[in-house]
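**Q** The structure's right below; bear with me while I get my questions together.
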Amino acid sequence: MDCRTKANPDRTFDLVLKVKCHASENEDPVVLWKFPEDFGDQEILQSVPKFCFPFDVERVSQNQVGQHFTFVLTDIESKQRFGFCRLTSGGTICLCILSYLPWFEVYYKLLNTLADYLAKELENDLNETLRSLYNHPVPKANTPVNLSVNQEIFIACEQVLKDQPALVPHSYFIAPDVTGLPTIPESRNLTEYFVAVDVNNMLQLYASMLHERRIVIISSKLSTLTACIHGSAALLYPMYWQHIYIPVLPPHLLDYCCAPMPYLIGIHSSLIERVKNKSLEDVVMLNVDTNTLESPFSDLNNLPSDVVSALKNKLKKQSTATGDGVARAFLRAQAALFGSYRDALRYKPGEPITFCEESFVKHRSSVMKQFLETAINLQLFKQFIDGRLAKLNAGRGFSDVFEEEITSGGFCGGNPRSYQQWVHTVKKGGALFNTAMTKATPAVRTAYKFAKNHAKLGLKEVKSKLKHKENEEDYGTCSSSVQYTPVYKLHNEKGGNSEKRKLAQARLKRPLKSLDGALYDDEDDDDIERASKLSSEDGEEASAYLYESDDSVETRVKTPYSGEMDLLGEILDTLSTHSSDQGKLAAAKSLDFFRSMDDIDYKPTNKSNAPSENNLAFLCGGSGDQAEWNLGQDDSALHGKHLPPSPRKRVSSSGLTDSLFILKEENSNKHLGADNVSDPTSGLDFQLTSPEVSQTDKGKTEKRETLSQISDDLLIPGLGRHSSTFVPWEKEGKEAKETSEDIGLLHEVVSLCHMTSDFQQSLNISDKNTNGNQT
């Protein structure tokens, strides 16, 4: 029970009694009058009159006349039913209203009206007023209610009363909002409690209630006594006292003080001698008349000192004495002590939300941890958590001043905005959890799988480097022969090497894609269409996420490099790859990697070579047969030498690098001759005559595409680009444009090769003629 009051009572009150007390305690009180007259619950009719005179009637004085007090009965559902009483006629007559509504001020005022009717002997008016209120629906909070003699009850705002003076009622009240914080002086209970008890005793009583002790409060004034009980219990909000709760104990129930379980009981001072004769042990006793508190425990010292000092300073301020200052000061203390319960809520798909006690207790200071270890065993805290979980699992959610105080005070470790969104979606039936767990976008799932595989591969890379370092120390191996495991691999390495070789051979035997976009293999066409669909569904989130880690990838794959750059040697190494010695091949998990990262390339290369960023960029922007040929292959290394850093980091010299790459490549391929180069006018479907020539022409095309991609990389990569820009296997309209660009590049390369060959032949002829002349 997170709340002891009934949520939706059927009516404003259940019973009204007029009870007379005899001069002798041995005689039971007698019911003189009741409303409604047909009320038939005999148990209530027998027990309520005994609560109407909770004192020693033989010793009571005349000063009890006109006092209001409230007792509480608990029904079979553990809900509290309040008995609002007013003593009249020298304390021998008591008017009592029984209701589930904790409207203290309203019913105290109504009791005064009823006492006035009885004093004037206006029984007809009394019955008419009660009948109207009894049959009227329960008014909503903050709604004005007007009681008029000989008229039905009507609900109206203050403006209506001003416009129609004839409707001025005999009694008027506003239905209180019991969900808000009590205020001073509007709340009679809190006002009397704050005035009667000093701050130190309030703190001691608060600490004892948090430890669920057996507590007795004593006073000679019934109104002050019950006000202190109700007021102190209200300061536990959002928690409620879960044990024996008797605001004022009648003489026939004094044995309850000997109960072994926790209780909160108010006793009139005329009965205190009888209580002390029962030899009470481990009882916290507060005497309101003398403002003293006796306790065998040091409960206040068990609370965190910072929480206690802040609460004490707040209560001593003059500004706290009015409004909700007192209630809010205790609410803030409750939030500081228990507000971190949010961080201990746990949810698993298909299971109800639960509360983890271990997570709630850990990571706190020693004093706070010690208190929370005790608090998790308290009934008031357990019922509070059960109530919160019940609302969450029912999809209702909750939002009250306690949750607002936690958020504003920062008493939980989570993000307040995420918590508010969480509660908001829980009100809709837990849609956020279902969406997050079962309807995640492909980009989110891809990022999750990538991060998981990346972590595993990172560990393997560290192990590989450590093993290589040991081998270098033992055998003196050259650093250029190190085989580095690529950081980004889109294949599953659990498969065997034989399976990967089969896949590599299958790719090498695959027919080339013609420049007009037609594929010769139906299976490849199906695979590409499925891959393109996946890539378009993933969206741009994964691209942005993966691009953030691009620099870290470059750092991890960077190999030691010393000496001057040998661009010609590097280009020759790039062109000297052999189809018989391919790297590990596998299908890519997501095509977002090709769209979002410039440094990832799946190119068939030698195992013994180190990765280079110059040959990593061209696949992302390439198209045609080369991009199709290299799909899904491993870029683990280029053998021999290490290539220079990424061209993207040398913006100022990019133009010089372009021309240098082209000249070096042309010079390195002079020995092939003009006969090995396809005629640029021979059409689009030209054929490569030998593996070496194929590698040469392919290298030229690759280099040209790489240089084109470098210029794109100088812009902000991965931002503002269309998703299809980096997909080399897209067909239809866009491929025609890309094909024309490739044709232009091929024409330039082939023409340049022809010019170089002709120039070389002319040089050879001139050299021969010169030698002949000299001879």
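Going from the start of the chain as shown, residues are counted 1 onward.
Each Cβ is built from the backbone N, Cα and C atoms, and glycine gets one as well.
So, quick note: what you're seeing has the original residues, none of the substitutions.
So Swiss-Prot lists the following for this protein:
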type    : residues      : note
DOMAIN  : 14-143        : domain 'uDENN'
DOMAIN  : 180-316       : domain 'cDENN'
DOMAIN  : 318-395       : domain 'dDENN'
MUTAGEN : Lys489 to Ala : Causes only a slight reduction in AP2B1-binding
MUTAGEN : Lys500 to Ala : Greatly reduce AP2B1-binding
MUTAGEN : Arg501 to Ala : No effect
MUTAGEN : Lys502 to Ala : Almost completely abolishes AP2B1-binding
MUTAGEN : Arg507 to Ala : No effect
MUTAGEN : Lys509 to Ala : Greatly reduce AP2B1-binding
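Are these features on the surface or tucked inside, and what touches them?
**A** As a whole-number mean, the pLDDT of the domain 'dDENN' (318-395) in this prediction is 90.
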**Q** What are the DSSP helix, strand and coil residue counts for the domain 'uDENN' (14-143)?
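**A** For the domain 'uDENN' (14-143), the helix, strand and coil counts are 45 helix, 35 strand, 50 coil.
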**Q** Summarise the domain 'cDENN' (180-316) by DSSP state, stating how many residues are helix, strand and coil.
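**A** The breakdown for the domain 'cDENN' (180-316) reads 66 helix, 24 strand, 47 coil.
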**Q** From the DSSP assignment alone, can you count helix, strand and coil residues within the domain 'dDENN' (318-395)?
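**A** Here the numbers are 54 helix, 5 strand, 19 coil.
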